[in-house]
Every structure is written in C-alpha cells, then in structure tokens.
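Copied over from Swiss-Prot:
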ACT_SITE  Asp36  active site, proton acceptor
ACT_SITE  Lys142  active site
ACT_SITE  Cys175  active site, nucleophile
BINDING   Glu84, Lys145, Ile170, Thr171, Thr172, Asp173, Val174, Cys175, Gln215  biuret binding site
MUTAGEN   Asp36 to Ala, Glu, Asn or Gln  Loss of activity
MUTAGEN   Phe41 to Leu  713-fold decrease in catalytic efficiency
MUTAGEN   Phe41 to Ala  540-fold decrease in catalytic efficiency
MUTAGEN   Phe41 to Tyr  138-fold decrease in catalytic efficiency
MUTAGEN   Phe41 to Trp  73-fold decrease in catalytic efficiency
MUTAGEN   Lys142 to Arg  297-fold decrease in catalytic efficiency
MUTAGEN   Lys142 to Ala or His  Loss of activity
MUTAGEN   Lys145 to Ala, His or Arg  Loss of activity
MUTAGEN   Gln215 to Ala  419-fold decrease in catalytic efficiency
MUTAGEN   Gln215 to Asn  38-fold decrease in catalytic efficiency
MUTAGEN   Gln215 to Glu  1300-fold decrease in catalytic efficiency
Amino acid sequence: MDAMVETNRHFIDADPYPWPYNGALRPDNTALIIIDMQTDFCGKGGYVDHMGYDLSLVQAPIEPIKRVLAAMRAKGYHIIHTREGHRPDLADLPANKRWRSQRIGAGIGDPGPCGRILTRGEPGWDIIPELYPIEGETIIDKPGKGSFCATDLELVLNQKRIENIILTGITTDVCVSTTMREANDRGYECLLLEDCCGATDYGNHLAAIKMVKMQGGVFGSVSNSAALVEALP
C-alpha cells in the first residue's frame, strides 16, 4: 500500500477510504491507542489462558504493534495505553460481570497463576514487557470494555487536541470494537490496524473488522501496520 499526498495532506491507504478522511494526519493531532496488551489477556497464566483459549490468536498482534509503536514514537506521535482491571476491593466490579467470569472458571478477583485475576496492582493486570509504556506515555486504567467508560480518556484527548485515533490491541471484537465505537460517536476519526489486533475467536476478529467497513466506514477505516509505517508523515 502506498502513501498519497496532496498539498500537505497525508493519507494512509485504508479500506473503505483513505485515512484520515481530510488528510489532516500529523504527530500533534494523532494518537496511537494500544488497548489491553496485558498478561491477563495475552500471557501465560493470565485470564484468557485460564479460560482455555488459544493464546497464539491474542499474541499475534504483538510484533506488528511493536513496529508501529517504534515508528510512531520516533516521529513524536501521542501514545496511549489502556489496562482493564478492577479495584482490589472490587467495588467497581458489577455483580453480573463477576458472576459470568466465575461461571467460566476464571473469576475476576480470584487467585490465579499471575495473581488475582484482572485486579489492579497484580502481575497479570500489567502491560506485557514487549509493549511497556515509556516515560511520558499516558496509561488509562479502565474497569470495563470501552476505554471511555469511567475513565479520563476523553479529557486527555481534548487536552492534547487529538483529532485522529489509531486503534490496536485486544480483543478486536470486545474492547477494541467498543472503544472505536465510543470514539466515533465522539467525533474522533478512527483507524483500526487489523494485524495489530486479535481476538480469542478468529471469526469474531474478522466480523469486527467487517463491521467497521460497512456503510462506507460507519466507525472509521481499516488498514495494517505496513501501510501505516510506510506512509506515516
């Protein structure tokens, strides 16, 4: 995929439209959001592993995200990381969410190989070393699927004057999709990098990507790590 440049406008080749829609792609107005790349979601002994899913599906995005992260760090783009987890006293954990997790054998707050499952401050809750934030990068701790719900993400984006959001992380069909929809409804121009996302079910991953593209890009556009790195101004 090639970059397209028109009179100081920059586009990433994407489907169903070159992104961003207006070509206003700059380090000062664009943020990379890396969603929930935590041991609990993609590491041995974590929440997803405890539920018996194939870890290779949620580990596949690690290397592509590393390449995107390195490129965007080098060019001075805003970097934001998210972590899903709950307070140690579980005061922010809905009863039905805990019930569902216990029902499938991985109760949130219960002891696990990486500490209490999806609990803030535990080893499994933290971001994996390969993608760990560096000084100056924002970390958003969230109690739910969406990165805007019960967090200060919107305030951070407004303070940084962000217009464009590039979404990566896991899982495509749950936390990434929810965050993309939340951002789109708030007027942010969104791009999903399909090889930088993963899900516990590959069919769900593909379905989530397909839904982004419907109706001319109802939630934004879709590209990949190679196209982004090649065209990034």
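Each Cβ is built from the backbone N, Cα and C atoms, and glycine gets one as well.
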Distance [Cα-Cα, Å, rounded] between Thr172 (biuret binding site) and Lys145 (mutagenesis position): 11
Phe41 (mutagenesis position) to Val174 (biuret binding site) - Cα separation in whole Å: 12
Least surrounded among the binding-site residues, given as Ile170, Val174, when other CB atoms within 10 Å are counted: Val174
Biuret site span - longest C-alpha distance across Glu84, Lys145, Ile170, Thr171, Thr172, Asp173, Val174, Cys175, Gln215, in Å: 30
Recorded positions near Asp36 (mutagenesis position) (Cα-Cα within 10 Å), from Ile170, Val174, Gln215: Ile170
Alpha-carbon spacing, Ile170 (biuret binding site) to Gln215 (mutagenesis position), which is rounded to whole Å: 24
Sparsest-packed among the mutagenesis positions, when each Cβ's other Cβ atoms within 10 Å are tallied, from Lys142, Lys145: Lys145
Close recorded positions near Lys142 (mutagenesis position), where close means Cα within 10 Å, chosen from Glu84, Val174, Gln215: Glu84
Recorded positions near Cys175 (active site, nucleophile), in sequence order, restricted to Glu84, Lys145, Gln215 and a 10 Å Cα cut-off: Glu84, Lys145
Lys145 (mutagenesis position) and Glu84 (biuret binding site), distance between Cα atoms, whole Å: 7
